[in-house]
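A.B. asks: Dropping the structure in here first, questions after.
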Amino acid sequence: MAIILPELPYAYDALEPYIDAETMHLHHDKHHQTYVNNANAALEKHPEIGEDLEALLADVESIPADIRQALINNGGGHLNHALFWELMTPEKTAPSAELAAAIDATFGSFEEFQAAFTAAATTRFGSGWAWLVVNKEGKLEVTSTANQDTPISEGKKPILGLDVWEHAYYVKYRNVRPDYIKAFFSVINWNKVDELYAAAK
């Protein structure tokens, strides 16, 4: 059973005006599909390792050397994007009281968390992701990864992620990444973040 491209949980234009429909079509139907195709091609070379990408990427040294980088790139790309779509919604949501308290305790305030996350997304050189994760100590942490690397490979559990590859924003925002990052905060699905936080603690 091969990895398949998940359907978007909303219409392509549902996140307008923050994320445009053209970008969503290209990002989901083309870019994410390519990661799925390439991950499947890599896995087909070693059927004995199975298809549990989370388990494989949590222990990258266990991945056969000839497909390791392909799975880091494309398996990571699939996992990151499958999560990313679920982390956005056209509905207005807010962090639960428990998550809000954890954010305040870790960062000082929601505004300081937003500033830290924005800085991680803005300063990630080239392509990559900004993340809010639950680290090995069970604490919240803002971090970023290069390319399609996943925090799972560092023993961290991602609960919020933002794709800062240019393909994620260039159609609408051109080279102004900070405007895209600001817009993302208008479409975050805090209900999903809460769910992931509860499961990760």
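Placement of Cβ uses the backbone N, Cα and C atoms for every residue, glycine included.
Below are the features listed in Swiss-Prot for this protein:
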BINDING   H27, H81, D163, H167  Mn(2+) binding site
VARIANT   A42 to V  In strain: NEM1278
VARIANT   A100 to T  In strain: 1510
VARIANT   F110 to L  In strain: NEM1122
VARIANT   T143 to I  In strain: 1510
VARIANT   Q148 to L  In strain: 872
VARIANT   Q148 to P  In strain: 1293, 1454, 1565, 1639, 3051 and 3203
VARIANT   I152 to F  In strain: 661
A.B. asks: If you count the C-beta atoms lying within 10 Å of each candidate's C-beta, which of the variant positions A42, A100, I152 ends up with the smallest number?
C.D. replies: A100
A.B. asks: Under 8 Å Cβ to Cβ from Q148 (variant position), same chain, six or more residues apart: give me those in sequence order, or none if nothing qualifies.
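C.D. replies: When sequence neighbours closer than 6 are ignored, Q148 (variant position) has Y35, I72, N73, N74, G76, G77, N80, W129 within Cβ distance under 8 Å.
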A.B. asks: With an 8 Å cut-off on Cβ distance to the H27, H81, D163, H167 Cβ center, who else from the chain surrounds the Mn(2+) site?
C.D. replies: H28, H31, H32, F84, W165, A168
A.B. asks: Within 10 Å of each Cβ, count the other Cβ atoms, then let me know which of the recorded positions F110, D163 comes out lowest.
C.D. replies: F110
A.B. asks: Counting other CB atoms within 10 A of each CB, which of the binding-site residues H27, H81, H167 comes out lowest?
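C.D. replies: Among the binding-site residues H27, H81, H167, the sparsest Cβ neighbourhood within 10 Å belongs to H167.
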A.B. asks: Out of H81, A100, H167, point to the one nearest A42 (variant position) in space (Cα versus Cα); all of them are recorded positions in the record.
C.D. replies: H81
A.B. asks: In whole Å, how far does the CA atom of A100 (variant position) lie from that of H81 (Mn(2+) binding site)?
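C.D. replies: A Cα-Cα distance of 25 Å.
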A.B. asks: For T143 (variant position), which residues of its chain lie six or more apart in sequence with Cβ-Cβ distance below 8 Å?
C.D. replies: A120, A130, W131, V133, P151, K156
